[in-house]
Amino acid sequence: MEVERVQDISSSSLLTEAIPLEFIRSEKEQPAITTFRGPTPAIPVVDLSDPDEESVRRAVVKASEEWGLFQVVNHGIPTELIRRLQDVGRKFFELPSSEKESVAKPEDSKDIEGYGTKLQKDPEGKKAWVDHLFHRIWPPSCVNYRFWPKNPPEYREVNEEYAVHVKKLSETLLGILSDGLGLKRDALKEGLGGEMAEYMMKINYYPPCPRPDLALGVPAHTDLSGITLLVPNEVPGLQVFKDDHWFDAEYIPSAVIVHIGDQILRLSNGRYKNVLHRTTVDKEKTRMSWPVFLEPPREKIVGPLPELTGDDNPPKFKPFAFKDYSYRKLNKLPLD
């Protein structure tokens, strides 16, 4: 069965200035109604080049406890490499449909790798205004080049180079977060599977939408991952839920945005917060983003670290193998 891509729906919708009913969100979700219009709190910024390591640790821990979200600058990923990553990703989505479909997620696949549109079950049967491409970029034993675009030709080289940098940055951040819990610096890395932890690249492609007041690029969710490292293009759209409001997230162009995901929430026994976020769309411009999700291997059981629990602080979460946790969450099944 042929899947209709949002990129194609966008092209026809722009002519009529209307969108199909399945993309129109209920009033409790519509951005025009639910976005806070007052003063917006600034997303915490952490400068990783600051020689005062204690100051960096405090900033990361505070942001992770209060927001579950922060942005890092002077993070070590070359600006030119990020530009190239975004360039090859944009060129892929500008290819003819037949070329994009050559790396599509197979219909019977239980994995998420590949070009696609629908990701998870929506309780109201609504659709998100986004197409995506998923593929693992690390470790090499988990990489399946079947889902890496052949065009543009430099796609593979750029993504392999980016994988090295993003792994290094994520391990730096996990070390700081472990330190903030009073644990050995490799505690959270090991809790996520150590060197077998997987890095999943996702490209989100949000084409222009004639009714951005009614639709969402991605509905409200927390990430399945341990942490997520994201670089967006220049079109805003990330919204964060904090203090009972949806706020537009304003970020520094050269920064990497860090989301604390479900697995760090669980490993830290709730000390670090998993950020609830969503994505809005633009009437005239295409928004894109490149999150990399650091995830445990499928069979890895993740639950509160024993060092963080005791009689006075019992475990708040039930341990799950990551594959079971992912299945239950994506299918809206109970997690307790």
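Glycine is no exception: its Cβ is also placed from the backbone N, Cα and C atoms.
Don't expect the noted substitutions in this model, because it carries the original residues.
Annotated features, as they stand in Swiss-Prot:
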MUTAGEN   HIS132 to Tyr  Slightly decreases activity
MUTAGEN   HIS132 to Phe  Slightly increases activity
MUTAGEN   PHE134 to Ala  Reduces activity 7-fold
MUTAGEN   PHE134 to Leu  Reduces activity 2-fold
DOMAIN    196-296  domain 'Fe2OG dioxygenase'
MUTAGEN   LYS202 to Arg  Reduces activity 8-fold
MUTAGEN   LYS202 to Met  Reduces activity 25-fold
BINDING   ASN204, TYR205, TYR206, ARG287, MET288, SER289  2-oxoglutarate binding site
MUTAGEN   HIS221 to Trp  Loss of activity
BINDING   HIS221, ASP223, HIS277  Fe cation binding site
MUTAGEN   ASP223 to Glu  Loss of activity
MUTAGEN   HIS277 to Phe  Loss of activity
MUTAGEN   SER289 to Thr  Reduces activity 2-fold
MUTAGEN   PHE293 to Ala or Leu  Reduces activity 12-fold
MUTAGEN   GLU295 to Leu  Reduces activity 15-fold
MUTAGEN   GLU295 to Gln  Reduces activity 2-fold
MUTAGEN   LYS329 to Asn  Reduces activity 4-fold
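Overlay of Swiss-Prot feature records on the structure.
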residue: HIS132; record: mutagenesis position; DSSP (3 states): strand
residue: LYS202; record: mutagenesis position; DSSP (3 states): strand
residue: ASP223; record: mutagenesis position; DSSP (3 states): coil
residue: HIS277; record: mutagenesis position; DSSP (3 states): strand
residue: ARG287; record: 2-oxoglutarate binding site; DSSP (3 states): strand
residue: LYS329; record: mutagenesis position; DSSP (3 states): helix
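Within the same chain, residues at least six positions away from ASN204 (2-oxoglutarate binding site) with a Cβ under 8 Å of its Cβ are VAL130, HIS132, GLY217, VAL218, THR279, ARG287, MET288, SER289, TRP290, PRO291.
Spatial neighbours are here defined as Cα atoms within 10 angstroms of one another, and by that definition the neighbours of HIS221 (mutagenesis position) among the mutagenesis positions LYS202, HIS277, PHE293, GLU295 are HIS277. For PHE134 (mutagenesis position), the recorded positions whose C-alpha atoms fall inside a 10 Å radius of its own C-alpha are LYS202, out of LYS202, TYR206, GLU295. Distance between Cα atoms for LYS202 (mutagenesis position) and ASP223 (mutagenesis position): 12 Å, as a whole number. Neighbour density for TYR205 (2-oxoglutarate binding site): within 10 A of its CB lie 26 other CB atoms from the protein chains shown. When the recorded positions TYR205, TYR206, ASP223, HIS277, LYS329 are compared by Cα distance to PHE293 (mutagenesis position), the shortest distance belongs to ASP223.
Other residues of the same chain near the Fe cation site, with their Cβ within 8 Å of the Cβ centroid of HIS221, ASP223, HIS277, are VAL218, ALA220, THR222, THR228, HIS259, GLY261, ASN274, VAL275, LEU276, ARG278. Sequence-distant contacts of GLU295 (mutagenesis position), defined by Cβ-Cβ distance under 8 angstroms and a gap of at least six in the same chain, are LEU192, ALA197, GLU198, TYR199, MET200, LEU224, SER225, GLY226, GLN263, PHE322. Listed recorded positions near HIS277 (mutagenesis position): ASP223 (candidates TYR205, TYR206, ASP223, LYS329; Cα-Cα distance within 10 Å). Within the model, the domain 'Fe2OG dioxygenase' (196-296) carries an average pLDDT of 98. Here the mutagenesis positions are PHE134, PHE293, and the one ringed by the most other CB atoms within 10 angstroms is PHE293.
If you take the Cα of LYS329 (mutagenesis position) and the Cα of ASP223 (mutagenesis position), they are about 10 angstrom apart, rounded to a whole number. All protein chains shown were included, and the count of other CB atoms within 10 Å of the CB of SER289 (mutagenesis position) stands at 24.
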